[in-house]
Amino acid sequence: MRGETPTLQDYVLDLQPEATDLHCYEQLPDSSDEEDVIDSPAGQAEPDTSNYNIVTFCCQCKSTLRLCVQSTQVDIRILQELLMGSFGIVCPNCSTRL
């Protein structure tokens with residue numbers, strides 16, 4: 001815009017629409033062998049597991065029980081919630097009397 005007052009010609013643009021190609025020409029490599037490896041259980045990433053020492057009591061005689069388990073952190077928290085609830089572990093002596 002030049003001048004003190006705007007004119008309509010200052011706002012009207014003389015543009016023509018352009019056609020845009022929206023097709024994707026990307027080609028993926030043929031990896032049918034790799035997909036089989038990834039989809040198989042052996043190809044999946046193993047969750048991080050650790051060894052845990054658990055000390056709890058027999059739900060029958062209240063004797064001390066020591067367990068060593070290998071688990072993920074998420075699963076060990078689930079076990080902790082079970083042990084704090086109604087879930088109980090029985091010692092070998094009490095298991096023969098059941």
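A Cβ is built for glycine as well, from the same backbone N, Cα and C atoms used for every other residue.
None of the noted substitutions appears here; every position holds its original residue.
For the published mutagenesis Cys61 to Ala, Swiss-Prot gives the following note: No effect on the binding to HDAC1 and HDAC2. Reduced copy number of episomes. Impaired production of late transcripts. DSSP gives Cys61 (mutagenesis position) a coil state; it is part of no helix or strand.
According to Swiss-Prot, the mutagenesis experiment Leu67 to Arg carries the following note: Complete loss of binding to HDAC1 and HDAC2. Complete loss of episomes. Impaired production of late transcripts. In the three-state DSSP classification, Leu67 (mutagenesis position) falls within a strand.
Swiss-Prot gives this note for the published mutagenesis Ser71 to Cys: No effect on the binding to HDAC1 and HDAC2.
Cβ environment of Cys91 (mutagenesis position): Cys58, Gln60, Cys61, Ser63, Leu65 lie under 8 Å away, each six or more residues apart in the same chain. Here the residue is the original one, while Swiss-Prot reports the published mutagenesis Cys91 to Gly with the comment Reduced binding to HDAC1 and HDAC2. Reduced copy number of episomes. Impaired production of late transcripts.
For Cys94 (mutagenesis position), the number of other Cβ atoms no farther than 10 Å from its own Cβ, over all displayed protein chains, is 15. Record note (Swiss-Prot) on the mutagenesis of Cys94 to Ala: No effect on the binding to HDAC1 and HDAC2. Reduced copy number of episomes. Impaired production of late transcripts.
Other C-beta atoms found within 10 angstroms of the C-beta of Ser71 (mutagenesis position) number 16, with every protein chain shown included. For the pair Ser71 (mutagenesis position) and Cys94 (mutagenesis position), the C-alpha distance works out to 26 angstrom. Less than 8 angstroms from the CB of Leu67 (mutagenesis position) sit Asn53, Ile54, Val55, Thr56, Ile89, each of them six or more residues away in the same chain.
Counting every protein chain shown, the Cβ of Cys61 (mutagenesis position) has 11 other Cβ atoms within 10 Å.
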